[in-house]
Amino acid sequence: MGPTSPAARGQGRRWRPPPLPLLLPLSLLLLRAQLAVGNLAVGSPSAAEAPGSAQVAGLCGRLTLHRDLRTGRWEPDPQRSRRCLLDPQRVLEYCRQMYPELHIARVEQAAQAIPMERWCGGTRSGRCAHPHHEVVPFHCLPGEFVSEALLVPEGCRFLHQERMDQCESSTRRHQEAQEACSSQGLILHGSGMLLPCGSDRFRGVEYVCCPPPATPNPSGMAAGDPSTRSWPLGGRAEGGEDEEEVESFPQPVDDYFVEPPQAEEEEEEEEERAPPPSSHTPVMVSRVTPTPRPTDGVDVYFGMPGEIGEHEGFLRAKMDLEERRMRQINEVMREWAMADSQSKNLPKADRQALNEHFQSILQTLEEQVSGERQRLVETHATRVIALINDQRRAALEGFLAALQGDPPQAERVLMALRRYLRAEQKEQRHTLRHYQHVAAVDPEKAQQMRFQVQTHLQVIEERMNQSLGLLDQNPHLAQELRPQIQELLLAEHLGPSELDASVPGSSSEDKGSLQPPESKDDPPVTLPKGSTDQESSSSGREKLTPLEQYEQKVNASAPRGFPFHSSDIQRDELAPSGTGVSREALSGLLIMGAGGGSLIVLSLLLLRKKKPYGTISHGVVEVDPMLTLEEQQLRELQRHGYENPTYRFLEERP
């Protein structure tokens, strides 16, 4: 047989598949060719982006991309167009073209750029000159504008800016938020646009600023504008007193003042000025216990009064209350604007009812905020008075302890006396500043409380007179400390005479004619039933400590010997000597007085025989309404022959 041709040999054999080692390179080549022909830009969605959100992106000279709603991957334009997506109006048109089923109404540029891999710009080859790019996409948003809800982590602050005369892009508003946070030493945590005025144009921005990760404790950011800083949970700020006097509520409320500590006791011993041991307690508690702690200033002020200083707590609560009010008003205004845009086709009566509904919501909101303000002020006033009383009580206790030393040391007594006088002067300043504030916001109310304020200042001076009268028990010590005491009293003396000078427009001529306000609605002041019973008064006296009994006596007693005499209290020291009574008239008056006295004694003896257990009055005692509470206590104590145990203790000492 002759040799057969290759065709004949091929026809005689069956076809066999190529070996397996040849299939693997062929499949890889086919896959690479498909990727090159399709020219896909594989951009993995970032963690911050939802997989199915409608977005578009484009760079000049490269294929325009859009995001697939099902897979979340970036796909090239089906028509292989190359658009420069710079104008928001053109971006809106392209979004409507790529997502016709979503009814796109607006676009918004993303806050940060995202990476794009293998964006090769339509090349048929499998290689890219620049395989990686970063582009800022545009969000294609359907429906009306709704502001993004921002989360405020613990230690961060929520702020916002509105500029009705400027219509800027979202990128510019985002930059403004970053600059505002950076100016306070914070970093931007999140931002959202407010008040749209066009396609990707807005009149405001809301943002959240947080402390840097390297410094998680926000107490180091005390410097700066108090309206945007994170408030610490301890310590006091310098100069806070002036801030509180300026930043008062707009409505006439009774604001109170807590003075930040000043360098008043530089001469005191170092061990007496030790810092409180509980300054770092809140930090330790927050780390150990998993219970969430309130971050709002109002909740912290009402819920944890010991965690923060009174002055800082009141300022922070007042500021956070106003911020909360602004957030709630902005939310209501957004809902009102959305409802108004949706009700354009409704009848006029329905639209008017809708407006009245939102107006009632705003009015209710203002009433709630006003109630919170009043509650905040009342709580602050109560705590201020308690702080002042505690400071004065502690200072008085130290002064009594220094006097009871054996022998009393002049330096220690002077130091304790200085602390006590400063506590009393602080109460005087607080009373005057409160009166000045009320006179500025409500002159009528200030005129009504004028008599009470002057009486309170007189009581403070009487209390100082009685306390300094204790020095008479040691004449040598009183003579030695007399010059220093005079300097302390004259250095910063605030008495009833300062009341006229504290309010502009007041005259000193009205001081003598000052009368208590007449009010028909005020009920007559009555003493409690137990005040007339000797047994109940003695039992109540046993429950009091010697210091409390002394304070009651000092608050209601007349001045004794004291080197400082106020001209506003002791007005009758120089009696006129030009008046006199004839001898005949004097003898007649003495005879009539003796006869009347004998009748009174006889009547008392008869009544005592009828009532061997004494008189116990269970009725209402008529009290002169001109008397203050301290003067009423003075009369009642003098009726029962009350003696100060402190005086007796000092007099019976050897």
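Going from the start of the chain as shown, residues are counted 1 onward.
Cβ atoms here come from the backbone N, Cα and C positions, even for glycine.
The Zn(2+) 1 binding site annotation in Swiss-Prot covers Glu206, Cys209, Cys210. DSSP classifies Glu206 (Zn(2+) 1 binding site) as strand under the three-state reduction.
Summarising the annotation, Swiss-Prot assigns domain 'E2' to 297-488 and lists sequence analysis as the type of evidence.
According to Swiss-Prot, the Zn(2+) 2 binding site annotation covers His565, on the basis of similarity to another entry.
For His565, the entry in Swiss-Prot reads Cu(2+) 2 binding site.
Experimental mutagenesis at this site is recorded by Swiss-Prot as Tyr642 to Gly, annotated: Reduced binding of APBB1.
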Counting all other Cβ atoms within 10 Å across every protein chain shown, which of the binding-site residues Cys209, Cys210 scores highest?
-> Cys209
Please give the average pLDDT for the domain 'E2' (297-488) in this predicted model.
-> 85
Show, in sequence order, which residues other than Glu206, Cys209, Cys210 on the same chain lie with their Cβ within 8 Å of the centre of the Cβ atoms of the Zn(2+) 1 site.
-> Leu150, Val152, Cys156, Arg157, Phe158, Leu159, Ala177, Cys181, Leu186, Leu188, His189, Gly190, Ser191, Tyr207, Val208
